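Please read the structure below before turning to the comments.
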Amino acid sequence: MCDSHQKEEDNANTSERALFFNYHEFSYSFYEDLGSEDAKPTEHDEDHKLCITHFPNVYAARGSAEFQVTRVVRVPRRFDESRSSLETPQFSTQLPGSEPAAIVGDDGTSFVRCGRYDIGDHVFGCSSVSPLSEYLSAAELAEVVHRVNGFLLREEGEVFGWRNLSGLLLDMLTGGLWSWVLGPLLSRPVFQESLALEQYVAQLNSPGGLLHERGVRLVLPRRSGCLSLDFVVPRPK
């Protein structure tokens with residue numbers, strides 16, 4: 001049985017532990033209410049700020065048709081779940097808006113439009129829920145991110161594996177001749193894991209794939225510098 005002193009210590013440790021949230025989102029209080037008659041931006045109080053949860057599609061040419069009709073939802077990296085996540089990118093498996101420190105509303109995991117903000121008159125909600133919730137369930141997102149995280153872990157294992165490290169040492173001893181002659185053979189597993197991730201993403205985005213059928217596209221992590229796992233979604237209206 002746990003005594004009261006131990007319980008107090010456990011509660012203190014829990015309260016001091018930082019809660020995870022999507023650090024890509026931010027709030028904004030000066031915006032135009034949807035359905036307002038004057039259609040002019042006004043200042044809102046703390047409880048009615050917009051949560052900016054989708055962003056310009058930087059993977060499309062600015063001014064292009066795709067840029068105009070799509071937005072990007074960013075799933076953040078997690079650094080707190082394992083030591084390896086500090087070296088190897090590992091992304092949150094939680095649907096944006098369901099994180100422990102997310103801003104929540106009365107509508108649960110539904111993306112509810114509240115107001116317009118930004119030059120392009122983009123529509124946002126007042127909670128951390130993003131438009132991605134309209135296309136993927138929490139379980140579907142978790143499955144996709146688990147697979148991506150697994151590919152990245154295996155790729156990192158090959159990068160720091162004996163083949164690659166031996167090749168680096170031999171490269172130093174031979175003045176680069178090793179890489180020129182036999183390096184590609186030993187580095188092949190690294191490229192195979194990278195190729196496997198690319199193939200998985202291509203499968204999701206191709207006809208018949210989960211994301212393609214939902215009108216969503218996953219961006220390869222390397223294109224964002226592995227700072228976030230980006231999903232291209234239709235622009236909310």
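FYI, residue positions are counted from 1 along the chain as it appears here.
Note: Cβ is positioned from N, Cα and C throughout, glycine not excepted.
Under the three-state DSSP scheme, Ser128 (mutagenesis position) falls in the coil class. Quoted from Swiss-Prot, the note on mutagenesis experiment Ser128 to Pro is: In ERF4-1; loss of function.
Under the heading of mutagenesis, Swiss-Prot lists Val148 to Lys and annotates it as follows: In ERF4-2; loss of function. For Val148 (mutagenesis position), the count of additional Cβ atoms within 10 Å of its Cβ stands at 23 [all protein chains shown].
DSSP assigns Leu204 (mutagenesis position) to a helix in the three-state reduction. For the mutagenesis result Leu204 to Pro, the note given in Swiss-Prot is In ERF4-3; loss of function.
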Across every protein chain in view, the count of C-beta atoms other than its own within 10 A of the C-beta of Ser128 (mutagenesis position) is 21
Students should find that the Cβ of Leu204 (mutagenesis position) has, within 10 Å, a number of other Cβ atoms equal to 20
